[in-house]
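Q: Take this structure, written in structure tokens, and hold onto it; I'll ask about it next.
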Amino acid sequence: METAEKECGALGGLFQAIVNDMKSSYPIWEDFNSKATKLHSQLRTTVLAAVAFLDAFQKVADMATNTRGATRDIGSALTRMCMRHRSIETKLRQFTNALLESLINPLQERIEDWKKAANQLDKDHAKEYKRARHEIKKKSSDTLKLQKKARKELLGKGDLQPQLDSALQDVNDMYLLLEETEKQAVRRALIEERGRFCTFITFLQPVVNGELTMLGEITHLQGIIDDLVVLTAEPHKLPPASEQVIKDLKGSDYSWSYQTPPSSPSSSSSRKSSMCSAPSSSSSAKGGGAPWPGGAQTYSPSSTCRYRSLAQPATTTARLSSVSSHDSGFVSQDATYSKPPSPMPSDITSQKSSSSASSEASETCQSVSECSSPTSDWSKVGSHEQPSGATLQRRKDRVELLRDTEPGPASGGTLGPSGEEAPRPRMSPATIAAKHGEEVSPAASDLAMVLTRGLSLEHQKSSRDSLQYSSGYSTQTTTPSCSEDTIPSQGSDYDCYSVNGDADSEGPPEFDKSSTIPRNSNIAQNYRRLIQTKRPASTAGLPTAGLPTATGLPSGAPPGVATIRRTPSTKPTVRRALSSAGPIPIRPPIVPVKTPTVPDSPGYMGPTRAGSEECVFYTDETASPLAPDLAKASPKRLSLPNTAWGSPSPEAAGYPGAGAEDEQQQLAANRHSLVEKLGELVAGAHALGEGQFPFPTALSATPTEETPTPPPAATSDPPAEDMLVAIRRGVRLRRTVTNDRSAPRIL
């Protein structure tokens with residue numbers, strides 16, 4: 001019994017020691033939690049510093065990659081190292097978050113729970129121990145009393161001995177029960193103490209796992225640093241990659257000269273200089289002024305010479321006295337240095353203009369600046385551009401009327417000393433032969449020039465492939481001058497074209513400024529682009545209304561008269577600025593065409609085509625030996641007046657000029673054959689418009705081959721006289737009243 005009591009005392013002491021240890025561990029846990037919180041704060045700061053460090057590290061790696069001295073291998077290795085460090089930084093961020101979320105916060109909560117659990121365990125143990133001790137003490141007291149009583153009874157009968165033995169056994173059992181109770185209390189205390197550390201390990205595991213992952217990324221740095229050590233082992237020796245930089249530089253056009261922006265246009269140069277002077281240094285070095293077979297020193301329309309040369313003399317580039325273009329806003333064209341119509345980067349023979357009022361007829365007047373301003377007519381050439389060959393006389397009455405309204409002469413060489421016009425250059429057979437390698441009759445050149453010069457029109461939905469049409473600038477005034485725009489003109493609103501330049505019989509016209517003759521025109525090459533879509537040449541002055549219907553001309557107008565409805569603008573006469581909105585979708589003026597009648601059959605009247613039509617020359621080499629020549633001389637779409645072909649009309653019969661009859665008689669023989677072949681070609685005229693006219697089935701695919709054939713023998717036929725008179729008479733334009741100021745409109 002005493003031994004059991006000692007055992008119970010020992011167990012009770014052990015339990016109490018365990019409980020005391022648990023209670024004394026709380027400050028340690030709390031200190032650990034505090035230090036972990038500080039570590040988390042420092043790790044967050046480290047993460048932010050690592051991010052900034054790695055950003056700077058990446059810049060160094062990029063610099064190493066792009067620098068010529070450091071090879072790409074070094075830059076690539078540094079980039080890989082930076083990537084690994086960024087991965088380490090990511091894992092460090094994860095470790096920091098796990099430290100707070102998985103360890104610090106849960107441990108702080110568990111410390112409070114541990115305190116409560118230890119206190120409760122101590123209370124329970126004390127209660128059980130007191131109860132067991134009380135029972136043992138009571139039973140022991142009863143046993144002592146029974147022993148005393150048994151001693152007295154020993155002298156007597158001895159009846160109390162069994163009771164005493166039973167009481168002693170009960171006391172022993174109580175001590176054993178107390179011992180067992182103490183053991184259970186100690187076990188609970190040990191489990192509680194152990195559970196705390198188990199919980200701590202559970203909280204610590206995610207933190208350590210994140211740290212291991214972070215440290216696992218560090219192992220990849222070993223290979224990267226080994227590569228960098230090898231790449232940078234010999235800093236004083238260039239590797240092959242650096243030697244390749246020197247090899248690559250050899251043969252390349254590497255220059256340190258900085259390109260300056262184009263200079264602003266000056267008063268003595270074209271307005272196009274602001275957009276055309278950038279590559280002009282190369283054009284000036286490529287010989288833009290080489291003489292041409294025609295005999296005139298001209299400027300090529302090719303890509304090498306299509307920009308204004310910087311080396312042009314300042315004395316010959318005086319600004320035109322009138323810079324007003326009737327339809328384009330302004331002229332921006334020098335009299336002697338004129339930009340070719342189309343800046344397409346093609347060869348010299350295929351560089352053509354497709355302006356709405358300009359054609360490819362004159363082969364000798366190649367570099368004439370054709371502006372719509374009164375002082376720069378198409379027949380006025382510069383001093384260094386005098387053409388060779390005969391000249392085509394212009395209508396003198398128009399010249400005289402034009403001189404009355406013109407200001408002083410423009411740049412040097414444009415006008416004579418007396419202010420009179422230089423004679424108009426004729427496209428001579430020699431010049432054509434020089435261009436095409438064959439001989440062409442004067443009649444062919446005259447007829448082709450007139451048809452292409454005066455009646456060449458373009459479709460409304462055409463898209464020009466030249467720069468000046470979309471930029472607001474105009475290389476040469478390629479729109480008809482018969483429209484009064486915001487910029488005033490010193491001429492009438494009408495124009496008429498003729499073959500021989502004879503005077504009109506129905507009132508003297510006041511000017512003739514819309515016959516644009518381009519420079520360097522190889523007519524045969526432009527024939528290939530007949531069916532290509534082209535853009536209108538001007539941004540203003542073109543009709544916006546639909547094409548006239550098949551009802552024909554107004555009843556009050558003669559059959560060969562096209563009415564243009566224009567009224568003077570009420571806007572102030574200010575120069576139009578460059579518009580950034582792009583070209584206005586407008587339609588060029590249309591001239592009516594009548595199907596021709598072959599002169600060999602005088603009684604034949606071809607089908608009349610009222611309204612506006614265009615004819616495209618096509619070649620029938622078996623039936624017309626001159627057709628290839630005619631197609632070369634006039635490859636563009638030609639519009640003919642509806643009275644130019646067929647039976648003579650009263651206007652055509654009574655219209656010959658005073659000085660043109662003799663010349664007409666001389667050229668009738670040669671022209672008749674041309675007219676006959678031309679009639680066959682015009683018979684298949686290409687209808688113009690957006691489905692407003694039926695397309696004739698007689699027009700087959702436009703041939704692309706242009707086989708030169710010798711001109712036919714001259715023949716003479718009287719019916720050709722009236723037709724040529726009608727051709728020479730041209731189209732008569734009349735004034736009508738309208739509120740439309742955008743473009744001439746053919747009714």
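Cβ coordinates come from backbone N, Cα and C, glycine included.
Sequence annotations record features per position, and here Swiss-Prot assigns domain 'IMD' to 1-252. For the mutagenesis experiment K115 to D, the note given by Swiss-Prot reads: Marked reduction in RAC1-binding, loss of increase in RAC1 activity and of dorsal ruffles formation in response to PDGF treatment; when associated with D-116, D-123, D-127, D-130, D-137, D-138, D-139, D-145, D-148, D-149, D-152 and D-157. According to Swiss-Prot, the mutagenesis experiment K116 to D carries the following note: Marked reduction in RAC1-binding, loss of increase in RAC1 activity and of dorsal ruffles formation in response to PDGF treatment; when associated with D-115, D-123, D-127, D-130, D-137, D-138, D-139, D-145, D-148, D-149, D-152 and D-157. What Swiss-Prot says about the mutagenesis result for K123 to D is this: Marked reduction in RAC1-binding, loss of increase in RAC1 activity and of dorsal ruffles formation in response to PDGF treatment; when associated with D-115, D-116, D-127, D-130, D-137, D-138, D-139, D-145, D-148, D-149, D-152 and D-157. Recorded in Swiss-Prot as a mutagenesis result, K127 to D carries the remark: Marked reduction in RAC1-binding, loss of increase in RAC1 activity and of dorsal ruffles formation in response to PDGF treatment; when associated with D-115, D-116, D-123, D-130, D-137, D-138, D-139, D-145, D-148, D-149, D-152 and D-157. A mutagenesis experiment is reported in Swiss-Prot for this position, K130 to D, and the note states: Marked reduction in RAC1-binding, loss of increase in RAC1 activity and of dorsal ruffles formation in response to PDGF treatment; when associated with D-115, D-116, D-123, D-127, D-137, D-138, D-139, D-145, D-148, D-149, D-152 and D-157. Among the mutagenesis results in Swiss-Prot, K138 to D has the note: Marked reduction in RAC1-binding, loss of increase in RAC1 activity and of dorsal ruffles formation in response to PDGF treatment; when associated with D-115, D-116, D-123, D-127, D-130, D-137, D-139, D-145, D-148, D-149, D-152 and D-157. The residue drawn here is the original one. Experimental mutagenesis at this site is recorded by Swiss-Prot as K139 to D, annotated: Marked reduction in RAC1-binding, loss of increase in RAC1 activity and of dorsal ruffles formation in response to PDGF treatment; when associated with D-115, D-116, D-123, D-127, D-130, D-137, D-138, D-145, D-148, D-149, D-152 and D-157. Among the sequence features in Swiss-Prot, the mutagenesis site K148 to D is noted as follows: Marked reduction in RAC1-binding, loss of increase in RAC1 activity and of dorsal ruffles formation in response to PDGF treatment; when associated with D-115, D-116, D-123, D-127, D-130, D-137, D-138, D-139, D-145, D-149, D-152 and D-157. The note that Swiss-Prot attaches to the published mutagenesis K149 to D is: Marked reduction in RAC1-binding, loss of increase in RAC1 activity and of dorsal ruffles formation in response to PDGF treatment; when associated with D-115, D-116, D-123, D-127, D-130, D-137, D-138, D-139, D-145, D-148, D-152 and D-157. Here the residue is the original one, while Swiss-Prot reports the published mutagenesis K157 to D with the comment Marked reduction in RAC1-binding, loss of increase in RAC1 activity and of dorsal ruffles formation in response to PDGF treatment; when associated with D-115, D-116, D-123, D-127, D-130, D-137, D-138, D-139, D-145, D-148, D-149 and D-152. Annotation source Swiss-Prot lists domain 'WH2' at 719-736.
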Q: Please give the average pLDDT for the domain 'IMD' (1-252) in this predicted model.
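A: In the predicted model, the domain 'IMD' (1-252) has a mean pLDDT of 87.
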Q: From the Cα of K148 (mutagenesis position) across to the Cα of K138 (mutagenesis position), what is the distance in angstrom?
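A: Computed Cα spacing between K138 (mutagenesis position) and K148 (mutagenesis position) is 16 Å.
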Q: Can you give me the Cα-Cα distance between K148 (mutagenesis position) and K139 (mutagenesis position) in Å, rounded to a whole number?
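A: Between the alpha carbons of K148 (mutagenesis position) and K139 (mutagenesis position) there are 15 Å.
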Q: For K115, K148, listed as mutagenesis positions, tell me which one has the smallest number of other Cβ atoms within 10 Å.
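A: Counting other Cβ atoms within 10 Å of each of the mutagenesis positions K115, K148 gives the minimum at K148.
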Q: Taking just the CA atoms, what is the gap between K123 (mutagenesis position) and K115 (mutagenesis position) in Å?
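A: Here the two Cα atoms lie 13 Å apart.
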Q: If one looks at the chain holding K130 (mutagenesis position), which residues at least 6 apart in sequence have a CB under 8 angstroms from its CB?
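A: Expected: none.
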Q: Quiz question: given the mutagenesis positions K123, K127, K138, K139, which has the greatest number of C-beta atoms lying within 10 angstroms of its own C-beta?
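A: Most Cβ neighbours within 10 Å: K139.
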Q: Using other CB atoms within 10 angstroms as the count, which residue among the mutagenesis positions K116, K149 scores least?
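A: Taking K116, K149 as the mutagenesis positions, the minimal 10 Å Cβ count falls on K116.
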Q: How many Å separate the Cα atoms of K149 (mutagenesis position) and K139 (mutagenesis position)?
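A: K149 (mutagenesis position) to K139 (mutagenesis position), Cα-Cα distance: 15 Å.
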